[in-house]
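**Student:** Got a structure here, written out as structure tokens. Questions coming.
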Amino acid sequence: MKPRPAGFVDNKLKQRVIQYLTSNKCGKYVDIGVLASDLQRVYSIDYGRRKRNAFRIQVEKVFSIISSEKELKNLTELEDEHLAKRARQGEEDNEYTESYSDDDSSMEDYPDPQSANHMNSSLLSLYRKGNPDSVSNTPEMEQRETTSSTPRISSKTGSIPLKTPAKDSEGGWFIDKTPSVKKDSFFLDLSCEKSNPKKPITEIQDSKDSSLLESDMKRKGKLKNKGSKRKKEDLQEVDGEIEAVLQKKAKARGLEFQISNVKFEDVGGNDMTLKEVCKMLIHMRHPEVYHHLGVVPPRGVLLHGPPGCGKTLLAHAIAGELDLPILKVAAPEIVSGVSGESEQKLRELFEQAVSNAPCIIFIDEIDAITPKREVASKDMERRIVAQLLTCMDDLNNVAATARVLVIGATNRPDSLDPALRRAGRFDREICLGIPDEASRERILQTLCRKLRLPQAFDFCHLAHLTPGFVGADLMALCREAAMCAVNRVLMKLQEQQKKNPEMEDLPSKGVQEERLGTEPTSETQDELQRLLGLLRDQDPLSEEQMQGLCIELNDFIVALSSVQPSAKREGFVTVPNVTWADIGALEDIREELTMAILAPVRNPDQFKALGLVTPAGVLLAGPPGCGKTLLAKAVANESGLNFISVKGPELLNMYVGESERAVRQVFQRAKNSAPCVIFFDEVDALCPRRSDRETGASVRVVNQLLTEMDGLEARQQVFIMAATNRPDIIDPAILRPGRLDKTLFVGLPPPADRLAILKTITKNGTKPPLDADVNLEAIAGDLRCDCYTGADLSALVREASICALRQEMARQKSGNEKGELKVSHKHFEEAFKKVRSSISKKDQIMYERLQESLSR
């Protein structure tokens, strides 16, 4: 019977499967289920109605057939390729034997068959010698023996019998010189020469034989030399790798001690902190005092503060002042991927410090390895914290002679595990906050010691212009100011060269003009080409040119625009341009704010003598647009205090506990940077009136804010200001004495105040320039301005200026001559038609009632 066929195969389906596979839709691996689903989806007309499982089985069968055909095809291709390679190899071997060429690569690729030919001939001769009759001399055997053992002779001598090489080959070595399929298969019967040395071998090509032997020996020598060179190179590479691994292990085994050259005089603006540090470091110089008293000296110091405030600098200054080696390690360097290796690194670190005592260990960014263990995400973090606690405790167990001081630095002290901050570990915490104006002045004087400045440089004015700047920001400011000074001097030299083109030692612009040609360029291109000319010039400046080079105050002012203080990213707001001159009217409120905030800062001794210790809080209430936020900025600027602006809703967070933590962080930041003003804008969103029904996050935020304002901890030199449009919905507990005890109502301005506001906005009629027919007093007393706030008056002046600009643009468009741009009375009349009051009569009555209720 015929074998049963494998079954019917749909050729159309087979072609579609092949098309799908070649389209790379399936990637590297093929899923039959996905393949069947895609085919049913793409070819829904043909396969859409088929059952899924049956169609999947059919697709799987087709796929197996395609796979087997592909494997067979690949096998055939490999076989053809192998045969072609064998054919090429045979052709190369034939060419080699004909030309006797010496090729190193062929020797490397193919083994030398000489030893195999010799063994075959030797075994054959020995076998023939032992049992000559048992070997049948077939024509093939005779031909093989002839080609392998018979020396090559000319046709004159005839042939040599088969038994002669068998007898002569006893104890002899053979070199086959007869060309065969394989190269180097040349045999010569040396025993013939030994038995009959006088017998000449007819026309043996001695010279060719010797050249072949020499080339064979050279080839083997080259191969040996190549092998030895490769071995030496491999050995050198291995030695280099071993040495690198050993160096890496030696480097990882222990950190190197550093000698610091920084002193306390290099740390400016932290006199109180330095005094505290000096009192704390007595045990490092006089450990016998603590030993005599039987007291364990402090071992750990935690430095915390915003980035750039000088934590690392202070640690190096401590080491430099005590003249002790410092072992600096970044916290992430301790963490390792192997379990237990991080703890081993910590132990080795402390062991190295104890063996080299007295010394200092400085762990930078310590919060990276010491998170709170209850919220740690990995067991490794908990183990590292536990190991660090153990190492800190072991320092107290060692004798008092092991003087080791551990200093940690972090930006987030609240994220550290509480066990690290107890007594005996990091029990001394030093806060480096945002420097105030006096501290900034001393920091600038310290940074500018080596800078070339004019004799009468105003450090006080520069410190006043840099609120919120920390030490790193001031250093960046000095660097930017130096760059501005260099650019200014080089531009000045170029201007001198334009006036005096004969000067050769100045930066030349002739080359630049040659490159530019005569093509007209714009102003920007001229500036770019001028800067490129400065870069291309390589001549150094002379002493005469650099004699007047120094960094002026204007260079610092120009550099202020390119340096963003770190405190601005931390929530501090710099307000260098808002003063009392920018606020019109509100004289009584300015007096109240001066007594509440400015007087305690400027006259602290008098307030302390009267027992006025707790700073007062001020609530600014009133309709929107009356200048509440502007007042807060002016107060902070006039007093020179640090200023934190908090928008009420930005502290609220959807996660439980995060809103309260944000409130705590704001007050902690203000305490670290005291004296400081905290301004809560729209405080009604943060502290709404509590009721019996509410038990949500807003209640917790109000409670947290109440405790921070007037809780168990006194807020020294932290002033609170708040602004709101709805004082009636604020929780009454916020408004009691000790918190926001002073409420100032900033209401709608009367005509006299409106006149002062208009004069302030227009800079007394100079900006924008007012025409002679404009009477600000009449505008301020107009009945249409009754409900206007300060923001409405500013919008009125702006709209009048736009009307004047529109009229001037229409005049120029019609072809008339360009006139003088001024704001006239008719422009204000047009502005009155467009600007409406932001406070309605109903709202005005409500705010008047609020003012009466607050004044009771």
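Cβ atoms here come from the backbone N, Cα and C positions, even for glycine.
Keep in mind the model shows the original residues, not the substituted ones.
Reproduced below are the annotations present in Swiss-Prot:
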type: BINDING; residues: 305-312, 622-629; note: ATP binding site
type: MUTAGEN; residues: Trp173 to Ala; note: Abolishes binding to MTREX
type: MUTAGEN; residues: Ile175 to Glu; note: Impairs binding to MTREX
type: MUTAGEN; residues: Lys311 to Met; note: Loss of ATP-binding. Significant reduction in interaction with TERT and in telomerase activity. Loss of interaction with MTREX
type: MUTAGEN; residues: Lys628 to Met; note: Loss of ATP-binding. No effect on interaction with TERT, MTREX and RPL5 and on telomerase activity. Significant reduction in the level of the 60S ribosomal subunit
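For each listed feature, how buried is it and what is near it?
**Tutor:** Listed in sequence order, the residues of the same chain lying 6 or more apart from Cys309 (ATP binding site) and placing their CB within less than 8 Å of its CB are Leu432, Gly433, Ile434, Pro435, Val470, Gly471, Ala472.
Lys311 (mutagenesis position) counts 24 other C-beta atoms within 10 Å of its own C-beta, drawing on all protein chains shown.
Residues within less than 8 Å, Cβ to Cβ, of Lys628 (mutagenesis position) and separated from it by at least 6 positions along the same chain comprise Leu620, Ala621, Gly622, Ala723, Val746.
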**Student:** Give the number of CB atoms, excluding that of Gly622 (ATP binding site) itself, located within 10 Å of its CB.
**Tutor:** 22
**Student:** Roughly how many Å separate the Cα of Pro624 (ATP binding site) from that of Lys311 (mutagenesis position), to the nearest whole number?
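**Tutor:** About 43 Å separate the Cα atoms of these two residues.
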**Student:** Any same-chain residues 6+ apart from Gly305 (ATP binding site) with CB under 8 Å of its CB? Would you list them in sequence order, or say none?
**Tutor:** Lys311, Asn411, Cys431, Leu432, Gly433, Asn672
**Student:** Let me know how many other Cβ atoms fall within 10 Å of the Cβ of Pro624 (ATP binding site).
**Tutor:** 13
